[in-house]
Structures are given as structure tokens and as C-alpha cells.
Amino acid sequence: MDTVHRDKDQVVILKKANYLPYLVNLFIPKLFYPEKIVVARLYLDVNKHDKQAAENFEGTETPCFDVPPSLFADKVPMDKIVFLPTSMLPMGFEAGGVFGPGILTRRSYPIDLKAAGHKGQTPPLFVGLRMEVQPPTRVESLLKKDGESQPIQDTLMNWLHASNDLINGAQPKGQELRDEFSLSMVFNLPIPPSPPSPYSYGRIPLQCNIYTPDLSNVLLLMSHQRDLTVAILSTVNNPHVPSVAFATMGDDAECPKFELPIGVFPICEGVNRPIFLPKRFMPKGFEAGCVIKPGTLSELWFMDYIGRFGPPQPQYNGSITPPLFVGKICREEPAVDMIKKIQFEIEKKASDDAESKATLAGVKPKFDISITKGFMVMETKEPKSPKGAYSVQNYDEAFDDGCIVRVVKKPATAEEATETRERNEMCTVGDQSQELDKCSTEADQKYLSCFHVDSDIDNIAMAMARLGIADMSLHADEEELCGIDGDNALIQLRHVLEDRNQIRSHTDQLMQDHIFRMNRDRMLALRQPFTCFGCGIHEKKQ
């Protein structure tokens, strides 16, 4: 492949484009590429054409570079590539363009990126030029001379010494000179071992589009107190929690907000905007707080405002800047001596480790956890079990499986009982004793069916609807309920079964509203100028 060299002033005028996607959220691993060229396949259902952005940027200058012909196996119409504006490029690229769908022929399209058995026009293709070559740590250590870089062990020891000095009361002079905010050190309290779950949960994949950790079990240790404090988070110790992200989509009252200092923090809009957390997910002692996701702030910002005083934190991706927590301290709450609390937690953990003697006995749950098979036992007159249920012989077998909810048909009213007696009298006409025994046997025969705890809720609701008016009850003692309001739990269960479609529609509407807000913020970010880190002058995005 030919080596690519690009001048800083190498630009091209963007003409009317039929395909101009917004690729800021396109995450490409930052690996070692000798020519800094990256080729990635795009998907039309994900990377859609941004019509409004194409109209806004038409006629503006966009960065470009000479695409090497050796990148493709066959001749390619180089004049058909559409170079993207800087604000629409993926993170870490200085220039890049896209070939629209059907522009490249099958012979010229990269074989490794084309799906087997693909039919129709070729998918769009992104060709980008990275800003700088970033080799892996192992390769970089082999290329450097001995003694140039500090060993990892020394860096770890410096971190331990710095944390010990801060706990003992030593205050770096550089931190005292800053008046806008204080720099805090994150201390994660040890979490008690959770009991083993009967269900297998898949690992949450690493992503950088959104980052909302749960910081309720985190302490922030600072050498001096300011109205605002900044702490570097760890994507390893403070991972992304989807439930926190869903909680941030609620009302503004649940997520208190405040204005970040304009002179310190750059304007971040759209997908890079600060995410304000609900109070139940914030550290103790803060009235408001927000999280800035990884890769949002530049390395220059960290060098200017945090520098060498920032305590290192383990990250899954060390090639991008770490996430930050910016919190507003609550002055009304009494001060907490966090140093003593941290020392107490350390001593407690050390004593627990000594008692366990590095065995699994220390993490063994106190009670035996049995896997629950059943959830609801239903009494029907049909011998065939409802869809999604299994049959049992008696109630003892159902309760042994773990069924706690019992569903039976509601007793008949006075009118219905009168009609039943009339039908029984019809059966006794003519002294037909055999038919009488048959009628009474069919009326008294009951069949039991059980539903699993993870059965389809639609199947449960349809089976209860066939009963007519169903009566639910809990098969549990007061000691087993542990303070749970059983009547209220049954009311909520009935509400979920009856209004399940409305609940689904409401949840879907919340997600659609969130998508609308994200698209609106993204379009506003395209039109908003950004501040240059060097001179502080507002520049227009290209």
C-alpha cells in the first residue's frame, strides 16, 4: 500500500451529496496501522443519510486526502467519494470519506468486508485517515530505548504512595492553586458478595456511546473543599449500568442539574453532553452531579486542568481519555470524615480476609438458595394444560415447585347457583342415576396447571381470561413474606396482567421520545460553534 501524506490545508468543496452519514458514534478500535488508513463497512439501516446535514454543509470546505489506489483490487471511481466534515467524522480521524451504496463494484469491494452470499448493490464504505499512529503498548515498549519509559511497577507504587500521602493529610501544592474546582480521588467501597443467580446473564459489551455508572457506593476523597469537585472514574471499577441510563431519561426533577464553568469545561452537546445522574446513583454528600463519558475531553484539557495530580484509574480502553465525574457539594448536610470511614472499611476488609483464609468460605451465602421452578398454580376444569404451563397432580406438588400464587375461579353468585341447581334437576329427571353420577363427577373434577416464573405473561393472562372471573391468593406465611404487603402485591400483579399492553405502549413511547431528543441535540450540535483550545476563539464547524 502506498504511504499517505496529507497537508493540513488540503481541503475540498462539499457538493450536493446523496449519501452523507453522521459517523461520530462509529467506534473503530485504535490499533497500529502503518499507513494510518482505516476501511470500514457501513450499514444503511444504522448509518442513514443525514439530509439536513447535507443541506447545511453543502458548499463548505471539508478535509480530504489522496486515497491510495492499491487499497482496492480493481479500478475505483475516486471522484465518487464524498469527504465528510470534521464534525461528522469518527473520533480520532483527521479526514475521511464514504463511497455510497452501489458506487463500488463487486470486484473492487474489499473481500473481507463483504458478507458471504450478499445480493444487490454493494454496501457503503468508509475510508478514513487517522490523526496519529498509536501502536500497542507492547510494540511501543520494544521500539523505545531502555530507560525512556517508566516501568508499570513504578507507576503503581507512585499511585500507592500518592494515595497514602493524601490519606495522611499531605496536600499537593498544585491542587491548592486551583479555585474553580477541587480534584478528588475515587475510593470504591467493598461490595458484599452477591448470592449466585439461577439465571445466566450475559456480559455487557464495552461501548462508548453512553456511560452512566452507579456511584452510590463510591467515596470521593479531596484534600480541600470547593463548590465543585472533579474525579477521574474507572470503566473497570465503575462500569456502565443500563438501569442508570434508563433512569436518566425521566423527569428533570429526578436529575438535578447545574451549570458547568464555561471557562473550564468546553461546550459539549449532542452525544457528548454531560449526563446528570439521579440522586440515588450519586455519591454521598452531593446535591447534583454529572458524568462525562470517555473520549469526550481532549488530552490537552487533562494536561491543563488535572496534570500529573490526577490519580490513575484502570480503564478498558487506554487509547482515549478517561471519564469524569463533576459534582456539586451539598453544604446543608453535615461533613463526613471520609478518611476514618475509608480506614474502617480497609480494616474490616482485612479482618474478613484473615478469617476466610483465602478460601471460598468467606463468600458462601448464609442461606441456601433454591432455584424456583414454579410461580403460579391455576385450577381449571379442562384436562389439557394451558399454553406455556405444565400439569401437576395436587397442590402439594405445586407448592414444592415454588408456586406462591393460587388462581381459582371465583365462586358463583346466587343467580348462577340457581341456574346450576336447575341444570342438576334436569339431569335427575327419569331417575337416571348413572347420568346424575356423571354430571356430579364432571362438575367436581378439577385439574391443576403451573406456570414458570419466566413464563410468557400473555399466556398467563389468556389462561386467566378463560376462567372468567379469577380469584388470586398468596400461599405464604407472614414470616415468609418478610414485611411485604401481600394484598398490594396481588393488586399490582392483576394490574400488570390486565394493562400489559398499555404498559408496553407507554415504555415504547418513552423510548421514542428519547430517540427524538437525541436526534434533536445532535442536529443542534452540528450548527453550534466550538471553542478552540489554543486561542479560545469560536470557530465554525466544517
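Backbone N, Cα and C define each Cβ position, glycine as well.
None of the substitutions listed is reflected here, since the structure keeps the original residues.
As a natural variant entry, D252 to E appears in Swiss-Prot alongside the note: In strain: ZW141 and ZW142.
Natural sequence variation is annotated in Swiss-Prot for I262 to N, with the remark: In strain: ZW104, ZW141 and ZW143. Cβ contacts within 10 Å of I262 (variant position), excluding its own Cβ and spanning all protein chains shown: 9.
Variant annotation in Swiss-Prot: I262 to K, described as In strain: ZW106 and ZW133; the structure shown retains the original residue.
Quoted from Swiss-Prot for the published natural variant C268 to G: In strain: ZW104, ZW106, ZW122, ZW133, ZW136, ZW139, ZW140, ZW141, ZW142 and ZW143. DSSP assigns C268 (variant position) to coil in the three-state reduction, placing it in neither a helix nor a strand.
Under its natural variant entries, Swiss-Prot includes E332 to K with the note: In strain: ZW122 and ZW136.
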Roughly how many Å separate the Cα of C268 (variant position) from that of I262 (variant position), to the nearest whole number? 11
